[in-house]
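Working notes, beginning with the structure itself.
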Amino acid sequence: MTLSGSGSASDMSGQTVLSADDADIDVVGEGDEALDKDSECESTAGHTDEVGELGGKEIPRSPSGSGTEAEGKGESQQQQQEGIQNKPKNSLVKPPYSYIALITMSILQSPQKKLTLSGICEFISNRFPYYREKFPAWQNSIRHNLSLNDCFVKIPREPGNPGKGNYWTLDPQSEDMFDNGSFLRRRKRFKRQQQDSLREQTALMMQSFGAYSLASPYGRHYGLHPAAYTHPAALQYPYIPPVGHMLPPAVPLLPSSELTRKAFSSQLSPSLQLQLSSLSSTAASIIKSEPSSRPSFSIENIIGVSAASSAAPHTFLRPPVTVQSALMSHQPLALSRSTAAIGPILSVPTNLISGQFLPTAAAAVAKWPAQ
(Lines of atoms letter the chains of each structure in order from A and count residues from 1; the text may use other names and numbers.)
(Lines give C-alpha, C1' and ligand atoms only; values in the text may rest on other atoms or scores of the structure.)
Protein backbone atom coordinates (compact mmCIF):
# COMPACT_ATOMS: atom_id res chain seq x y z
CA MET A 1 0.00 0.00 0.00
CA THR A 2 2.76 2.06 0.90
CA LEU A 3 4.54 1.04 -2.21
CA SER A 4 1.50 1.39 -4.24
CA GLY A 5 0.76 4.50 -2.52
CA SER A 6 4.24 5.59 -3.00
CA GLY A 7 4.12 4.22 -6.44
CA SER A 8 0.93 5.90 -6.99
CA ALA A 9 2.35 8.85 -5.34
CA SER A 10 5.40 8.49 -7.43
CA ASP A 11 3.20 7.89 -10.35
CA MET A 12 1.22 10.83 -9.41
CA SER A 13 4.29 12.81 -8.81
CA GLY A 14 5.65 11.48 -12.03
CA GLN A 15 2.49 12.30 -13.68
CA THR A 16 2.52 15.56 -12.09
CA VAL A 17 6.11 15.92 -13.07
CA LEU A 18 5.29 14.82 -16.51
CA SER A 19 2.44 17.08 -16.52
CA ALA A 20 4.78 19.70 -15.27
CA ASP A 21 7.27 18.60 -17.86
CA ASP A 22 4.58 18.54 -20.37
CA ALA A 23 3.61 21.89 -19.13
CA ASP A 24 7.21 22.86 -19.32
CA ILE A 25 7.48 21.34 -22.74
CA ASP A 26 4.36 23.02 -23.74
CA VAL A 27 5.79 26.25 -22.49
CA VAL A 28 9.02 25.50 -24.23
CA GLY A 29 7.09 24.58 -27.32
CA GLU A 30 5.24 27.75 -27.11
CA GLY A 31 8.50 29.53 -26.76
CA ASP A 32 9.91 27.61 -29.68
CA GLU A 33 6.93 28.51 -31.69
CA ALA A 34 7.38 32.08 -30.64
CA LEU A 35 11.01 31.81 -31.47
CA ASP A 36 10.11 30.23 -34.77
CA LYS A 37 7.63 32.97 -35.32
CA ASP A 38 10.19 35.52 -34.33
CA SER A 39 12.76 33.89 -36.57
CA GLU A 40 10.27 33.75 -39.35
CA CYS A 41 9.44 37.40 -38.80
CA GLU A 42 13.09 38.19 -38.68
CA SER A 43 13.71 36.17 -41.83
CA THR A 44 10.81 37.81 -43.61
CA ALA A 45 11.94 41.18 -42.38
CA GLY A 46 15.47 40.42 -43.48
CA HIS A 47 14.20 39.18 -46.78
CA THR A 48 12.14 42.27 -47.22
CA ASP A 49 15.12 44.32 -46.18
CA GLU A 50 17.29 42.51 -48.70
CA VAL A 51 14.62 42.89 -51.33
CA GLY A 52 14.30 46.55 -50.39
CA GLU A 53 18.04 47.00 -50.60
CA LEU A 54 18.15 45.20 -53.92
CA GLY A 55 15.19 47.19 -55.18
CA GLY A 56 16.75 50.38 -53.96
CA LYS A 57 19.91 49.52 -55.79
CA GLU A 58 18.10 48.54 -58.96
CA ILE A 59 15.71 51.49 -59.03
CA PRO A 60 18.41 54.16 -59.19
CA ARG A 61 20.34 52.15 -61.80
CA SER A 62 17.52 51.96 -64.28
CA PRO A 63 16.78 55.72 -64.35
CA SER A 64 20.48 56.52 -64.36
CA GLY A 65 20.95 54.53 -67.54
CA SER A 66 17.94 56.08 -69.24
CA GLY A 67 19.13 59.57 -68.17
CA THR A 68 22.56 59.06 -69.71
CA GLU A 69 20.97 57.79 -72.86
CA ALA A 70 18.62 60.81 -72.93
CA GLU A 71 21.51 63.15 -72.28
CA GLY A 72 23.49 61.56 -75.10
CA LYS A 73 20.54 61.86 -77.44
CA GLY A 74 19.97 65.49 -76.40
CA GLU A 75 23.62 66.37 -76.97
CA SER A 76 23.61 64.71 -80.38
CA GLN A 77 20.45 66.59 -81.37
CA GLN A 78 21.93 69.88 -80.18
CA GLN A 79 25.10 69.22 -82.14
CA GLN A 80 23.07 68.44 -85.24
CA GLN A 81 21.02 71.61 -84.81
CA GLU A 82 24.14 73.67 -84.24
CA GLY A 83 25.72 72.15 -87.33
CA ILE A 84 22.63 72.94 -89.37
CA GLN A 85 22.53 76.51 -88.03
CA ASN A 86 26.24 77.10 -88.50
CA LYS A 87 26.11 76.44 -92.22
CA PRO A 88 23.68 79.30 -93.11
CA LYS A 89 25.28 81.59 -90.55
CA ASN A 90 28.61 81.35 -92.33
CA SER A 91 26.97 82.15 -95.68
CA LEU A 92 24.87 85.05 -94.28
CA VAL A 93 27.84 87.05 -93.02
CA LYS A 94 27.58 90.54 -94.48
CA PRO A 95 30.68 91.57 -96.45
CA PRO A 96 32.69 94.44 -94.94
CA TYR A 97 32.38 96.57 -98.08
CA SER A 98 30.30 99.67 -98.60
CA TYR A 99 27.87 100.03 -101.46
CA ILE A 100 30.26 102.40 -103.22
CA ALA A 101 33.00 99.78 -103.03
CA LEU A 102 30.68 97.06 -104.35
CA ILE A 103 29.62 99.23 -107.29
CA THR A 104 33.24 100.13 -108.04
CA MET A 105 34.22 96.44 -108.02
CA SER A 106 31.46 95.55 -110.45
CA ILE A 107 32.31 98.37 -112.86
CA LEU A 108 36.06 97.68 -112.84
CA GLN A 109 35.64 93.97 -113.59
CA SER A 110 33.47 94.62 -116.66
CA PRO A 111 35.29 94.59 -120.03
CA GLN A 112 33.87 97.94 -121.17
CA LYS A 113 34.21 99.54 -117.71
CA LYS A 114 30.51 100.35 -117.68
CA LEU A 115 27.44 98.50 -116.45
CA THR A 116 23.72 98.97 -116.05
CA LEU A 117 21.95 98.73 -112.72
CA SER A 118 20.89 95.15 -113.43
CA GLY A 119 24.47 94.21 -114.35
CA ILE A 120 25.81 95.67 -111.10
CA CYS A 121 23.22 93.77 -109.03
CA GLU A 122 23.99 90.56 -110.89
CA PHE A 123 27.71 90.83 -110.17
CA ILE A 124 27.12 91.50 -106.47
CA SER A 125 24.68 88.58 -106.16
CA ASN A 126 27.05 86.14 -107.83
CA ARG A 127 30.03 87.28 -105.79
CA PHE A 128 28.50 87.48 -102.30
CA PRO A 129 25.95 84.88 -101.04
CA TYR A 130 24.64 87.33 -98.42
CA TYR A 131 23.32 89.66 -101.09
CA ARG A 132 22.12 86.74 -103.19
CA GLU A 133 19.74 85.59 -100.44
CA LYS A 134 18.57 89.15 -99.68
CA PHE A 135 18.43 90.40 -103.24
CA PRO A 136 15.35 92.66 -103.46
CA ALA A 137 16.13 94.56 -100.27
CA TRP A 138 19.40 96.24 -101.29
CA GLN A 139 18.69 97.10 -104.94
CA ASN A 140 17.26 100.52 -104.04
CA SER A 141 20.38 101.26 -101.99
CA ILE A 142 22.52 100.61 -105.07
CA ARG A 143 20.31 102.91 -107.13
CA HIS A 144 20.54 105.73 -104.57
CA ASN A 145 24.31 105.45 -104.33
CA LEU A 146 24.64 105.62 -108.10
CA SER A 147 22.62 108.81 -108.36
CA LEU A 148 23.90 110.62 -105.25
CA ASN A 149 27.67 110.11 -105.58
CA ASP A 150 29.71 112.20 -108.01
CA CYS A 151 32.20 109.39 -108.61
CA PHE A 152 29.63 107.59 -110.80
CA VAL A 153 28.74 109.04 -114.20
CA LYS A 154 25.61 108.15 -116.14
CA ILE A 155 26.08 107.29 -119.82
CA PRO A 156 22.94 107.31 -121.99
CA ARG A 157 22.28 104.22 -124.03
CA GLU A 158 23.09 104.48 -127.73
CA PRO A 159 20.12 104.61 -130.12
CA GLY A 160 21.21 101.43 -131.93
CA ASN A 161 21.87 99.50 -128.72
CA PRO A 162 18.63 97.89 -127.55
CA GLY A 163 18.05 97.36 -123.89
CA LYS A 164 16.71 98.96 -120.75
CA GLY A 165 18.41 101.42 -118.46
CA ASN A 166 21.42 103.69 -118.76
CA TYR A 167 25.03 102.72 -118.27
CA TRP A 168 27.11 103.76 -115.26
CA THR A 169 30.86 104.26 -115.22
CA LEU A 170 33.51 105.75 -112.94
CA ASP A 171 34.72 109.32 -113.15
CA PRO A 172 38.36 109.32 -114.34
CA GLN A 173 39.34 111.66 -111.50
CA SER A 174 38.01 109.24 -108.85
CA GLU A 175 40.61 106.53 -109.42
CA ASP A 176 42.41 107.34 -106.16
CA MET A 177 39.20 107.34 -104.16
CA PHE A 178 40.26 104.27 -102.15
CA ASP A 179 43.36 104.16 -99.97
CA ASN A 180 46.12 102.03 -101.57
CA GLY A 181 43.61 100.26 -103.78
CA SER A 182 41.84 98.70 -100.80
CA PHE A 183 38.07 98.74 -101.05
CA LEU A 184 37.79 98.62 -97.26
CA ARG A 185 39.10 102.16 -96.76
CA ARG A 186 37.89 105.19 -98.65
CA ARG A 187 39.87 108.39 -98.39
CA LYS A 188 37.12 110.98 -98.68
CA ARG A 189 33.91 111.71 -100.50
CA PHE A 190 34.64 112.47 -104.12
CA LYS A 191 33.18 115.71 -105.51
CA ARG A 192 33.26 116.52 -109.20
CA GLN A 193 34.74 119.94 -109.95
CA GLN A 194 33.08 122.03 -112.63
CA GLN A 195 35.36 122.75 -115.55
CA ASP A 196 36.28 126.32 -116.47
CA SER A 197 34.97 125.94 -120.00
CA LEU A 198 31.56 124.90 -118.73
CA ARG A 199 31.48 127.86 -116.39
CA GLU A 200 32.36 130.23 -119.24
CA GLN A 201 29.68 128.78 -121.47
CA THR A 202 27.13 129.09 -118.71
CA ALA A 203 28.07 132.72 -118.12
CA LEU A 204 27.82 133.47 -121.85
CA MET A 205 24.38 131.90 -122.03
CA MET A 206 23.23 133.92 -119.04
CA GLN A 207 24.44 137.11 -120.71
CA SER A 208 22.78 136.22 -124.00
CA PHE A 209 19.39 135.46 -122.45
CA GLY A 210 19.62 138.00 -119.66
CA ALA A 211 17.63 140.62 -121.60
CA TYR A 212 14.64 138.29 -121.91
CA SER A 213 14.83 136.94 -118.37
CA LEU A 214 12.13 138.66 -116.35
CA ALA A 215 13.26 136.95 -113.14
CA SER A 216 16.90 138.01 -113.45
CA PRO A 217 18.39 139.04 -110.08
CA TYR A 218 20.26 141.91 -111.72
CA GLY A 219 17.16 143.39 -113.28
CA ARG A 220 16.80 144.70 -116.82
CA HIS A 221 17.41 148.31 -117.77
CA TYR A 222 16.04 149.71 -120.96
CA GLY A 223 18.30 152.05 -122.85
CA LEU A 224 21.94 152.37 -123.83
CA HIS A 225 24.83 151.89 -121.42
CA PRO A 226 28.46 152.97 -121.88
CA ALA A 227 29.93 149.47 -121.36
CA ALA A 228 27.27 147.22 -122.82
CA TYR A 229 27.30 143.86 -124.55
CA THR A 230 27.24 144.03 -128.36
CA HIS A 231 24.78 141.60 -129.85
CA PRO A 232 26.37 139.61 -132.73
CA ALA A 233 23.27 139.98 -134.88
CA ALA A 234 23.74 143.75 -134.94
CA LEU A 235 27.07 143.35 -136.73
CA GLN A 236 26.04 140.72 -139.26
CA TYR A 237 22.74 142.12 -140.48
CA PRO A 238 22.05 145.78 -141.38
CA TYR A 239 18.45 145.55 -140.25
CA ILE A 240 17.06 144.27 -136.98
CA PRO A 241 13.38 143.36 -136.90
CA PRO A 242 11.32 145.15 -134.28
CA VAL A 243 10.97 143.34 -130.98
CA GLY A 244 8.36 145.59 -129.43
CA HIS A 245 5.78 142.82 -129.23
CA MET A 246 8.18 140.69 -127.16
CA LEU A 247 8.98 143.35 -124.55
CA PRO A 248 6.72 145.42 -122.27
CA PRO A 249 6.70 149.21 -122.72
CA ALA A 250 9.71 150.69 -121.00
CA VAL A 251 9.12 154.45 -121.37
CA PRO A 252 6.10 156.13 -119.72
CA LEU A 253 3.57 157.96 -121.85
CA LEU A 254 4.77 161.56 -122.18
CA PRO A 255 4.31 164.33 -124.72
CA SER A 256 6.52 164.20 -127.76
CA SER A 257 8.66 167.13 -126.68
CA GLU A 258 9.21 165.72 -123.19
CA LEU A 259 9.82 162.25 -124.62
CA THR A 260 12.43 163.60 -127.02
CA ARG A 261 14.17 165.62 -124.36
CA LYS A 262 14.14 162.97 -121.62
CA ALA A 263 14.66 159.86 -123.74
CA PHE A 264 17.85 161.13 -125.34
CA SER A 265 19.31 163.50 -122.79
CA SER A 266 18.99 161.10 -119.85
CA GLN A 267 19.71 157.76 -121.49
CA LEU A 268 22.57 158.74 -123.80
CA SER A 269 25.98 159.41 -122.39
CA PRO A 270 28.00 162.46 -123.53
CA SER A 271 30.22 160.33 -125.75
CA LEU A 272 27.21 158.85 -127.53
CA GLN A 273 25.68 162.29 -127.98
CA LEU A 274 28.89 163.45 -129.66
CA GLN A 275 28.82 160.40 -131.93
CA LEU A 276 25.22 161.06 -132.90
CA SER A 277 25.99 164.70 -133.67
CA SER A 278 28.89 163.62 -135.88
CA LEU A 279 26.54 161.21 -137.64
CA SER A 280 24.08 164.00 -138.28
CA SER A 281 26.77 166.18 -139.84
CA THR A 282 27.93 163.23 -141.96
CA ALA A 283 24.39 162.64 -143.17
CA ALA A 284 24.04 166.31 -144.08
CA SER A 285 27.26 166.26 -146.09
CA ILE A 286 26.11 163.13 -147.93
CA ILE A 287 22.84 164.82 -148.84
CA LYS A 288 24.66 167.91 -150.14
CA SER A 289 27.10 165.85 -152.23
CA GLU A 290 24.33 164.04 -154.13
CA PRO A 291 23.51 165.36 -157.63
CA SER A 292 20.60 167.78 -157.85
CA SER A 293 19.07 166.02 -160.83
CA ARG A 294 18.23 162.89 -158.85
CA PRO A 295 14.44 162.53 -158.61
CA SER A 296 13.92 161.61 -154.98
CA PHE A 297 10.57 163.25 -154.22
CA SER A 298 7.29 163.80 -155.97
CA ILE A 299 5.29 167.00 -156.18
CA GLU A 300 2.97 165.89 -153.37
CA ASN A 301 5.92 165.27 -151.06
CA ILE A 302 7.42 168.67 -151.86
CA ILE A 303 4.10 170.36 -151.18
CA GLY A 304 3.82 168.45 -147.91
CA VAL A 305 7.35 169.48 -146.96
CA SER A 306 6.68 173.14 -147.64
CA ALA A 307 3.45 173.01 -145.65
CA ALA A 308 5.15 171.26 -142.76
CA SER A 309 8.06 173.72 -142.83
CA SER A 310 5.67 176.67 -142.67
CA ALA A 311 3.67 175.13 -139.81
CA ALA A 312 6.59 173.74 -137.81
CA PRO A 313 10.00 174.99 -138.93
CA HIS A 314 11.88 172.35 -136.92
CA THR A 315 10.04 169.24 -138.20
CA PHE A 316 10.83 167.65 -141.57
CA LEU A 317 10.19 164.46 -143.44
CA ARG A 318 12.68 161.64 -143.28
CA PRO A 319 15.71 162.18 -145.57
CA PRO A 320 16.99 159.39 -147.82
CA VAL A 321 19.63 158.39 -145.25
CA THR A 322 17.83 157.44 -142.04
CA VAL A 323 19.19 157.58 -138.55
CA GLN A 324 18.43 153.89 -138.07
CA SER A 325 20.69 152.86 -140.96
CA ALA A 326 23.39 155.26 -139.80
CA LEU A 327 23.24 153.82 -136.31
CA MET A 328 23.45 150.24 -137.56
CA SER A 329 26.26 150.92 -140.05
CA HIS A 330 28.41 152.77 -137.51
CA GLN A 331 30.64 150.17 -135.84
CA PRO A 332 32.20 152.08 -132.86
CA LEU A 333 28.77 152.80 -131.45
CA ALA A 334 28.23 150.68 -128.34
CA LEU A 335 24.82 149.02 -128.18
CA SER A 336 23.08 147.28 -125.32
CA ARG A 337 23.21 143.56 -124.73
CA SER A 338 20.15 142.96 -126.91
CA THR A 339 17.87 144.72 -129.37
CA ALA A 340 15.62 145.76 -126.50
CA ALA A 341 18.07 148.55 -125.78
CA ILE A 342 17.25 150.46 -128.99
CA GLY A 343 13.50 150.03 -128.56
CA PRO A 344 12.94 153.59 -127.22
CA ILE A 345 14.96 155.05 -130.09
CA LEU A 346 12.98 153.22 -132.76
CA SER A 347 9.70 154.09 -131.06
CA VAL A 348 10.36 157.85 -131.33
CA PRO A 349 8.80 159.45 -134.45
CA THR A 350 11.23 159.98 -137.28
CA ASN A 351 10.37 163.60 -137.79
CA LEU A 352 11.48 164.39 -134.23
CA ILE A 353 14.80 162.62 -134.73
CA SER A 354 15.47 164.36 -138.02
CA GLY A 355 14.38 167.70 -136.62
CA GLN A 356 16.76 167.45 -133.69
CA PHE A 357 19.82 165.88 -135.27
CA LEU A 358 19.60 167.06 -138.87
CA PRO A 359 18.79 170.80 -138.83
CA THR A 360 20.45 171.42 -142.18
CA ALA A 361 18.38 168.84 -144.06
CA ALA A 362 15.64 171.42 -144.75
CA ALA A 363 17.94 173.55 -146.83
CA ALA A 364 19.07 170.56 -148.87
CA VAL A 365 15.50 169.46 -149.57
CA ALA A 366 14.49 172.96 -150.59
CA LYS A 367 17.25 173.03 -153.22
CA TRP A 368 16.04 169.85 -154.96
CA PRO A 369 14.10 170.64 -158.11
CA ALA A 370 10.53 169.48 -158.32
CA GLN A 371 9.65 167.14 -161.12
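Every residue, even glycine, has its Cβ placed from backbone N, Cα and C.
Looking at Swiss-Prot, the entry for mutagenesis of Asn140 to Ala says: Reduces mesoderm-inducing activity; when associated with A-144. According to DSSP, Asn140 (mutagenesis position) sits within a helical segment. Taking Cβ-Cβ distances under 8 Å and a sequence gap of 6 or more within the same chain, Asn140 (mutagenesis position) has no neighbours at all.
A mutagenesis experiment is reported in Swiss-Prot for this position, His144 to Ala, and the note states: Reduces mesoderm-inducing activity; when associated with A-140. Taking the Cβ of His144 (mutagenesis position) as centre and 10 Å as the limit, one finds 11 other Cβ atoms among all the protein chains shown.
In the shown protein chains, 19 other C-beta atoms lie within 10 A of the C-beta of Leu146 (mutagenesis position). Here the residue is the original one, but Swiss-Prot notes a mutagenesis experiment at this spot, Leu146 to Phe: Abolishes DNA-binding and disrupts function.
The note that Swiss-Prot attaches to the published mutagenesis Phe297 to Glu is: Abolishes mesoderm inducing activity and interaction with tle4.
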